[in-house]
Amino acid sequence: MGLADDAPLGYLLYRVGAVLRPEVSAALSPLGLTLPEFVCLRMLSQSPGLSSAELARHASVTPQAMNTVLRKLEDAGAVARPASVSSGRSLPATLTARGRALAKRAEAVVRAADARVLARLTAPQQREFKRMLEKLGSD
C-alpha cells in the first residue's frame, strides 16, 4: 500500500494544486493574467453573457472577488459589460475581440503548463485522470 492509498482526497488534491498552480501562474504572468482572470476568460469563452454573480457561483468565489477580476479584465479591454440593463437584470459580461485572442493565448500556455505537470503520467493515465477529475467536479 502506497502513501496515496491512505491519504485523504483533499490532501492529495492540495498537493497536486501546489505543483500545478505555480506552473500555471508562471505561464500566465507574461500575458499579464492571474489564474482567476484566466478562469473568468475561459468561462466567458464557453458561456458568453454570464453575469458577475453567475461567474462567481461557477468559480466558487465571492461576488466581490469576481467583480474585482471583471473590473481588471474590463480595464484591460478584454471584457465588456453594458453600462446598464433593464430593471432587475444583471450586467452580462462578454469577451471583446482582444479578450477572445487573450483567452486563446492563455489557453495554450495553460495547456503547456498542464503538460509539464502531467508528464509523469502516460498518455492513457493523463486521459483517465482528467476524466475522473471531470466526473468528480461535475454538478
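Any Cβ shown, glycine's included, is placed from N, Cα and C.
No substitution from the list is modelled in this structure, which keeps its original residues.
If you look up Swiss-Prot, you'll see 6-138 marked as domain 'HTH marR-type', on the strength of sequence analysis. With helix defined as DSSP H, G or I and strand as E or B, the domain 'HTH marR-type' (6-138) counts 94 helix, 4 strand, 35 coil.
Among the mutagenesis results in Swiss-Prot, Arg42 to Ala has the note: Attenuates the ability to bind salicylate. The residue drawn here is the original one. In this view, Arg42 (mutagenesis position) is surrounded by 15 other Cβ atoms within 10 Å of its Cβ, with every protein chain counted.
The salicylate binding site annotation in Swiss-Prot covers Arg42, Asp114, and the record cites experimental evidence as its basis.
With a 10 A radius on its CB, Arg81 (mutagenesis position) counts 18 other CB atoms from all the protein chains. What Swiss-Prot says about the mutagenesis result for Arg81 to Gln is this: Abolishes binding to Rv0560c promoter.
Listed in Swiss-Prot is the mutagenesis experiment Asp114 to Ala, annotated as follows: Attenuates the ability to bind salicylate. For Asp114 (mutagenesis position), the count of additional Cβ atoms within 10 Å of its Cβ stands at 16 [all protein chains shown].
Per-residue pLDDT, averaged along the domain 'HTH marR-type' (6-138), amounts to 94 for this model.
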